[in-house]
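A.B. asks: Checked Swiss-Prot, it gives:
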DOMAIN    112-225  domain 'RGS 1'
MUTAGEN   S154 to A  Hypersensitivity to quinine which may be due to loss of phosphorylation at this site
DOMAIN    240-359  domain 'RGS 2'
Amino acid sequence: MWRSYKAETPELADETQEVDLNLHDSSESDHEGRQSRSASITSSTSAPASNDVTLQVPITNSSATSPTPSTGSMYFIAGMFDGKEKVNREQPPMPTTDGVEYPRAASWAAGNCANVLNDDKGKQLFRVFLFQSLAEENLAFLEAMEKLKKMKISDEKVAYAKEILETYQGSINLSSSSMKSLRNAVASETLDMEEFAPAIKEVRRLLENDQFPRFRRSELYLEYLEELLPRSYAEKWAQSFEGLLGNHVGRHHFRIFLRSIHAEENLRFWEAVVEFRSSRHKANAMNNLGKVILSTYLAEGTTNEVFLPFGVRQVIERRIQDNQIDITLFDEAIKHVEQVLRNDPYVRFLQSSQYIDLLSKLK
């Protein structure tokens, strides 16, 4: 039976957060020295559905109509693909950990992008990540659109809309139809906000399906989490294999250890199946992801091959061929992989410098 892995939280049960383990991309460190063995499961059809996000953008008293967002306005450079301006980009400040406890920061990676965008410190950390990924214009565009919606004076609103178009049309990646709608909206004196909707939707989808998954697996986010992680959480991993897998930081350090003993593909497979199960309400996404998992981890001779008992892989292959794909497709395979990880690598990890050194750093 598949287990539900939860992150360690304070003793209050109602504060427990489900850990979202969707596997969309790996962090840069995950690829170091292991590019031939790491696999990234990405699929636009398997990505979580985009939800509307209410961006909490501070409203300034200034009458200026610059589309540069008030939060972080000193470092956003319009036309970021211009060489001179790109060199002059100034990194936004990292958010401090003051007033932030581990469960709050861990919740930023759960669910969808709204969780991080609706938290001031989470959004600032996400902003830093986007800056490092040369993609901060996407968040800045959404913030500018939120400010536009809140403006009341029509003349200022029209002028601001024109500046938004001038600022972002060369840097955000929009389809031709959405860009046309954006230009039509700006050209109209009535400023029908429905004309802006396609562009807003596409940028939100890009954040949700591409940049947010990268963020929650990034070194930047994991290091921030590790700074907040109480030692008591990490100590519990010695008694709970499930607790280790259900914790972002714990799973990250376990992955590094598994890489050192050439067994990382087992955890990658486990994470991919978690994502597969999370797509159970999207038939096409589940079908596509099931086939990707089969070819990436279970095909004979693949670099990331996970070895299963005789017959288990054949059953999976047959079910996929017969289009009998459901949430139980990988159940037997996961039981075996969990047992493999628990029997030897988990025990060795608890005795490793990777775990001991982490404990020594935590308070």
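Cβ from N, Cα, C; glycine included.
Every residue here is the original one, so none of the noted swaps is modelled.
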A.B. asks: With DSSP as the reference, give the number of residues of the domain 'RGS 2' (240-359) in helix, strand and coil.
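C.D. replies: Taking the domain 'RGS 2' (240-359) as a whole: 85 helix, 0 strand, 35 coil.
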A.B. asks: Around the C-beta of S154 (mutagenesis position), how many further C-beta atoms are within 10 angstroms, looking at every protein chain?
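C.D. replies: Step by step: centre on the Cβ of S154 (mutagenesis position), count other Cβ atoms within 10 Å, giving 11.
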A.B. asks: State the mean pLDDT for the domain 'RGS 2' (240-359).
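C.D. replies: Average per-residue pLDDT within the domain 'RGS 2' (240-359): 93.
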A.B. asks: What does DSSP give as the helix, strand and coil breakdown of the domain 'RGS 1' (112-225)?
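C.D. replies: Counts, helix then strand then coil: 90 helix, 0 strand, 24 coil.
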